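*Asks:* Provided herewith is a single structure, encoded as structure tokens, for subsequent inquiry.
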Amino acid sequence: MAKANSSFSEVQIARRIKEGRGQGHGKDYIPWLTVQEVPSSGRSHRIYSHKTGRVHHLLSDLELAVFLSLEWESSVLDIREQFPLLPSDTRQIAIDSGIKHPVIRGVDQVMSTDFLVDCKDGPFEQFAIQVKPAAALQDERTLEKLELERRYWQQKQIPWFIFTDKEINPVVKENIEWLYSVKTEEVSAELLAQLSPLAHILQEKGDENIINVCKQVDIAYDLELGKTLSEIRALTANGFIKFNIYKSFRANKCADLCISQVVNMEELRYVAN
């Protein structure tokens, strides 16, 4: 769901292709767009993935909701965000369909699909998702570009879906609002160092409610009330602690939380910057 002002010249497009944008799998994938490069009308997010072992670039809360849902699904193997649809393919589709190709200052622009997903044990081995606010579907030009995108994936014989804010699970929305309603702590080395002791506590207190345990830890170590929960919140918001996004965070037991065991420090610094 690229925003306005993310246009590129032919030279810039060629450079991005040479850089490997939109290429690779898993931890080696490079998204066509990053949060630094695209103005956003809302919040953008950089979040670590347990599945891919890299930081993902999400341009809205709606993209985040879809990403967290995909991250939780055990059948999902790989998530590639901001996947480019190169003009070498889409230009001919536009001609055949009679739809004007996106052009800025005389240059055919690269369209992008928000997510290309690889799966196992599901109805599809691979599928694509475009994320849009429901209100955007009232715009005729938006619908035209979506039709180009639909035809692109149809030619590839890959199922393509549109996801809007109307489809957001209310519990998922609640969790996102709680995790990201205020600026979370940056992922410093000091904060990351808390993962190991937190993992021990979560294992030891497995059947107890996470909120109650956080209060117990604060009291036991004479910490400011809310300190432990704040650390868990920051680590969870940045993807280093995983939980069932379809269940209210406050209702989770300690055993419901999964702490990342492998963290790429270079990627970690990138999240914090």
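Cβ atoms are placed via backbone N, Cα and C, with glycine included.
Every position carries its original residue.
Grabbed the feature section from Swiss-Prot, which reads as follows:
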ACT_SITE  Glu73  active site
ACT_SITE  Asp114  active site
ACT_SITE  Lys132  active site
BINDING   Asp114  Mg(2+) 1 binding site
MUTAGEN   Asp28 to Ala  No effect on recombination
MUTAGEN   Thr34 to Ala  No effect on recombination
MUTAGEN   His57 to Ala  Prevents recombination, may affect protein structure
MUTAGEN   Ser60 to Ala  Prevents recombination, may affect protein structure
MUTAGEN   Asp108 to Ala  No effect on recombination
*Asks:* Given the recorded positions Asp28, Glu73, Asp108, Asp114, which one's Cβ is surrounded by the fewest other Cβ atoms within 10 Å?
*Replies:* Asp28
*Asks:* Determine the minimum-neighbour residue: among Thr34, Ser60, listed as mutagenesis positions, which Cβ has the fewest other Cβ atoms within 10 angstroms?
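*Replies:* Each of the mutagenesis positions Thr34, Ser60 was scored by Cβ atoms within 10 Å; lowest is Thr34.
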*Asks:* His57, Lys132: which of these recorded positions has the highest Cβ count within 10 Å of its own Cβ?
*Replies:* His57
*Asks:* For His57 (mutagenesis position) and Asp114 (active site), what Cα-Cα distance in Å is obtained after rounding to a whole number?
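*Replies:* A Cα-Cα distance of 10 Å.
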*Asks:* From the Cα of Ser60 (mutagenesis position) across to the Cα of Asp114 (active site), what is the distance in angstrom?
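*Replies:* Cα to Cα, Asp114 (active site) and Ser60 (mutagenesis position) are separated by 11 Å.
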*Asks:* Is Thr34 (mutagenesis position) helix, strand or coil when read with DSSP?
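*Replies:* The three-state answer is coil.
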*Asks:* Using DSSP reduced to three states, classify Lys132 (active site) as helix, strand or coil.
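*Replies:* In the DSSP reduction, Lys132 (active site) maps to coil.
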*Asks:* May I ask which of the recorded positions Asp28, Thr34, Glu73, Asp108 is closest to Lys132 (active site) if we compare their C-alpha atoms?
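*Replies:* If we rank Asp28, Thr34, Glu73, Asp108 by Cα distance to Lys132 (active site), first place goes to Thr34.
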*Asks:* At the level of the C-alpha atoms, what whole-angstrom distance separates Asp108 (mutagenesis position) and Thr34 (mutagenesis position)?
*Replies:* 20
